[in-house]
Amino acid sequence: MSITAQSVYRDTGNFFRNQFMTILLVSLLCAFITVVLGHVFSPSDAQLAQLNDGVPVSGSSGLFDLVQNMSPEQQQILLQASAASTFSGLIGNAILAGGVILIIQLVSAGQRVSALRAIGASAPILPKLFILIFLTTLLVQIGIMLVVVPGIIMAILLALAPVMLVQDKMGVFASMRSSMRLTWANMRLVAPAVLSWLLAKTLLLLFASSFAALTPEIGAVLANTLSNLISAILLIYLFRLYMLIRQ
């Protein structure tokens, strides 16, 4: 059977519209979890204020130079802030991926679904999803730090891994290997969707500061919710595409 991107886009749009409230609630819950965890594990405001003390920002040629000019205590605060942001983001993304994929599975099986039921049903696979998303994020970030293009290629090649891990109950590394092989064979169907997702996330990041006009916390929840909705659309597309490829 010939698969066209247009038909998969249409199916994705229909599913997203029909399950919008459930997906919105999952996205909102994941955003709230991300923001709360980030706040809990982040340094205090007083500690963050120390990062600006005695650091010559204008004279620093780059990030590494800036970090080298910091005191050991400031470097520790920066490391804690970075780790808190990364950890909370990974937790939120793992719950989002598990919740959205379980919504698709339950709806496809003709069952009634709610946001809490989908997240609860995804609990057994969350540890593997967390490890998978951590490794994927690490590889993509390393690729982007090198020449940007390798990172984008890795993001495309590993896009199907979460779907395969949940749907076929694969291991972390098995899903990564299988995703690379299957995506490479269907690059014309996967690449445009992932590139559109990256572009949408980048545009959202550029306008994220405008959300802080409300309050930093509410702005962070709103920005994360929109980001989660964008990721949910990609997951729906990839799930539908994967099921068509397997037929």
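Even glycines carry a Cβ here, placed using N, Cα and C.
Heads up, this one's the original sequence, none of the swaps are in it.
Copied over from Swiss-Prot, here are the features:
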- Val26 to Ile: In strain: ECOR 52 (VARIANT)
- Ala46 to Val: In strain: ECOR 31 (VARIANT)
- Asp65 to Asn: In strain: ECOR 16 (VARIANT)
- Val172 to Ile: In strain: ECOR 16, ECOR 28, ECOR 31, ECOR 37, ECOR 50 and ECOR 71 (VARIANT)
- Ile233 to Val: In strain: ECOR 31, ECOR 46, ECOR 50, ECOR 52 and ECOR 60 (VARIANT)
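Cα of Val26 (variant position) to Cα of Ile233 (variant position): a distance of 13 Å. Cβ-based crowding with a 10 Å cutoff singles out Val26 as the top-ranked of the variant positions Val26, Ala46, Val172. Around Ile233 (variant position), the C-beta neighbours below 8 angstroms that are at least 6 residues distant in the chain are Thr12, Phe16, Trp197. Across the structure, Ala46 (variant position) and Val172 (variant position) place their CA atoms 40 angstrom apart.
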